[in-house]
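Please read the structure below before turning to the comments.
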Amino acid sequence: MKHIFKKLHRGGNQEQQNRTNDAAPPSDQNRIHVSANPPQATPSSVTETLPVAGATSSMASPAPTAASNRADYMSSEEEYQVQLALAISASNSQSSEDPEKHQIRAATLLSLGSHQRMDSRRDSSEVVAQRLSRQYWEYGVLDYEEKVVDSFYDVYSLSTDSAKQGEMPSLEDLESNHGTPGFEAVVVNRPIDSSLHELLEIAECIALGCSTTSVSVLVQRLAELVTEHMGGSAEDSSIVLARWTEKSSEFKAALNTCVFPIGFVKIGISRHRALLFKVLADSVRLPCRLVKGSHYTGNEDDAVNTIRLEDEREYLVDLMTDPGTLIPADFASASNNTVEPCNSNGNKFPTAQFSNDVPKLSEGEGSSHSSMANYSSSLDRRTEAERTDSSYPKVGPLRNIDYSSPSSVTSSTQLENNSSTAIGKGSRGAIIECSRTNMNIVPYNQNSEEDPKNLFADLNPFQNKGADKLYMPTKSGLNNVDDFHQQKNNPLVGRSPAPMMWKNYSCNEAPKRKENSYIENLLPKLHRDPRYGNTQSSYATSSSNGAISSNVHGRDNVTFVSPVAVPSSFTSTENQFRPSIVEDMNRNTNNELDLQPHTAAVVHGQQNDESHIHDHRKYTSDDISTGCDPRLKDHESTSSSLDSTSYRNDPQVLDDADVGECEIPWNDLVIAERIGLGSYGEVYHADWHGTEVAVKKFLDQDFSGAALAEFRSEVRIMRRLRHPNVVFFLGAVTRPPNLSIVTEFLPRGSLYRILHRPKSHIDERRRIKMALDVAMGMNCLHTSTPTIVHRDLKTPNLLVDNNWNVKVGDFGLSRLKHNTFLSSKSTAGTPEWMAPEVLRNEPSNEKCDVYSFGVILWELATLRLPWRGMNPMQVVGAVGFQNRRLEIPKELDPVVGRIILECWQTDPNLRPSFAQLTEVLKPLNRLVLPTPQ
């Protein structure tokens, strides 16, 4: 820069330099010029110009000069100083528009919290509006302390290129370029916007009518005001977007502008509604944050408001579907949300930083900056709606529910003695009400040991009914503390926390071998119908004192023992029965204790006797026959059981189950039309050597290294499963770019389409049979080795064949789905069927599938869509954080209602297993109570 200034000073003015050399001014005059000019330049520029002046003065001649020469020098020096000031001004203006410096300044403002209010006061209102508008354009956030001022405008880019470049047009450019096709904007201008002025007056009246403690009521009234002004509520935001597109075109044609005052927008999309709500909230001093981006809304161009209640918790405000509904924001803490600005050329939404290691507060401690984990725990400790005699919790509609502070937990004695229904209230006594959908809050006490209506209590003989705590078994031989992790549990009255879990192991996987081995010896040997699971007793077993006996015939009086840990108090009983059973089973085998050959003979004989039920050549495998038969699995040697880790890493096992045996060349498949789009790929109808098949091709073909090995490992697992209620796996294409799995083709399609098509009338007994099919298919997955957790069980993944048999599909690929619902910044996913722990991204086991089955049973019983009228974001908040459940209709059979509620237990360990569900569903003969005549 110094050389440029010298060039400006010397270039084209050689005569001035000559005159300066001939006759320089006195040194005192030189000093006057130097001291007079620094206010026009920066300190750095002054230091740079001083040597030049010094050099000029040193070159001056001590001889006196004429007045004309002195005047020429003064004019040339003044010209130089003007040029210097212009250069410095241009340099400063360029640096102020530097995007990097602007980002650094914005980051400093955001991190300080106060946003330098003193500097903002010095700026004019136009400068503040321009700064806030640019901040919202680039970073997508206006914080609680930032008020929307007049001349603030929100620009919507219709051109993706401009958005990527971070080019934000000024308000003057938008107003001068009439009808600019690349942008449209809404502006806040109270003096000229009469509609906005009226809305502000209404908001002031609403605030005066609400007490200072009724913040949720104020939020609801403001949300209803915004929604009513901008076209009303809508279940589908795409419909509102289409209406706005049409309306904006009319505005542009009539007004010849692309800038619309916010008050004149009568059909508003989410960004318009959120901005108007922010303006109204600022006017009534309601803390409100305006956030734009896909983190909350699923769309980069949508916006949402978050409000902070007096307990320092943040909630999202619904302004589209159900105005005024508050949904807890998925921040780890209200105070630990560090908003960092992102690159303006990339994602414009600031990233929220979480900490997964937030220390959990003990009871008695409190903080306004508590973590979401503590918030979830407080929800779990909250008193839920009390249970009535009909076992249905009848809770009033949820609307203004306050989740700010947990109330004391009601004892189980009070819950039992109270036969009336308590209407749920918030901490401030507001009655819970809702105008759209009635949801039930699952009472934690409904399955307590003292509850006589516990449907599954008799199925668990190892439950200590008289104790406050259940026996917690320990695993012998597992001494490495680092390999354990504590499962997150809800503190419940009268219940102990869940047992420790082995990493990468399902909850019932490790002790399953020993427990089922004991149970098999405790109960008589059962011949099971391989299709329907019917049991017939081959012989009865009794103890020496006659305490235990069993005689099971068909479906009647079936007692099924859940696979729970065996207390040490039963060790003597186990040893008591084992010798007699072993002797009876091996009386023809020369007293050899080899159980598996005998079991194989029994199965072989059963297959020969019952081959008319279904084709065993299709559903059985000679090389691996333990995939779904619990008898074979229970009698396996303990040393032969493999967990998921050892199964993947043992080379010998991998060689025995080579993927090459089920490899299908891509060229052998004749691909036809596409019949579906799943959560991980496209589904095609294809032909494979004359056989109709379904080909599921992955959308993400970038599989290499560990991911490809994981895919092949899942193929081995699916290859082993043979069950009439599991989609038959034929093979796989294991070579990119055509990674696919090939299964049987089921022409009737998904159960979802059958249940929810118009005028669908399915016989009630057929629907019961469908529920039983799903339970038996899932029991096959959960009892396999290793245990297969579906994690995406829903009616769209249940397929129906020509004989109306329901089969479980899309299993075994949960680990290949890289994004869960919360980790993915899109609305992809189906939270309507997901368990609360899955929606919260907490560790989950196979019991999450049991919750999903409860939703499926609810669908089969009611023939209604789950959570109809709510968008996915609302379902996540309702189920995952507010502990809400679907309403159980009064016309449902009480047994069916209790089964569904048992599946929806908040604590996964309290949910029944699919083995228990199968036994309970078998004698079921109705879903709905008969209509009184």
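Every residue, even glycine, has its Cβ placed from backbone N, Cα and C.
None of the noted substitutions appears here; every position holds its original residue.
As recorded in Swiss-Prot, the features of this protein are as follows:
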ACT_SITE  Asp792  active site, proton acceptor
BINDING   Ile675, Gly676, Leu677, Gly678, Ser679, Tyr680, Gly681, Glu682, Val683, Lys696  ATP binding site
DOMAIN    669-925  domain 'Protein kinase'
MUTAGEN   Lys696 to Met  Loss of kinase activity
Task: Alpha-carbon spacing, Val683 (ATP binding site) to Asp792 (active site, proton acceptor), which is rounded to whole Å - done: 17
- [ ] Among the recorded positions Leu677, Gly681, Asp792, report those whose Cα falls within 10 Å of that of Lys696 (mutagenesis position); none is a fine answer.
- [x] Leu677, Gly681
Open item on the list: Taking 10 A as the limit, how many CB atoms besides its own sit near the CB of Asp792 (active site, proton acceptor)?
Closed with: 24
- [ ] Determine the Cβ neighbour count for Leu677 (ATP binding site): the number of other Cβ atoms within 10 Å of its Cβ.
- [x] 10
- [ ] Give me the non-local Cβ neighbours of Gly681 (ATP binding site): same chain, 6+ apart in sequence, Cβ-Cβ under 8 Å, ordered along the sequence.
- [x] Lys696, Lys697, Phe698, Leu699, Ser740
TODO: Identify which of the binding-site residues Ile675, Val683 has its Cβ surrounded by the largest number of other Cβ atoms within 10 Å, counting every protein chain shown.
DONE: Val683
Task: Packing count at Lys696 (mutagenesis position) (other Cβ atoms within 10 Å of its Cβ) - done: 20
Open item on the list: Cα-Cα, whole number of Å: Leu677 (ATP binding site) versus Asp792 (active site, proton acceptor)?
Closed with: 15
TODO: Fill in the CA-CA distance, Ile675 (ATP binding site) to Asp792 (active site, proton acceptor), as an integer in Å.
DONE: 19
Open item on the list: Suppose you look only at the domain 'Protein kinase' (669-925); what would the mean pLDDT be?
Closed with: 86
- [ ] State the three-class DSSP label for Lys696 (mutagenesis position), counting H, G and I as helix, E and B as strand, and everything else as coil.
- [x] strand
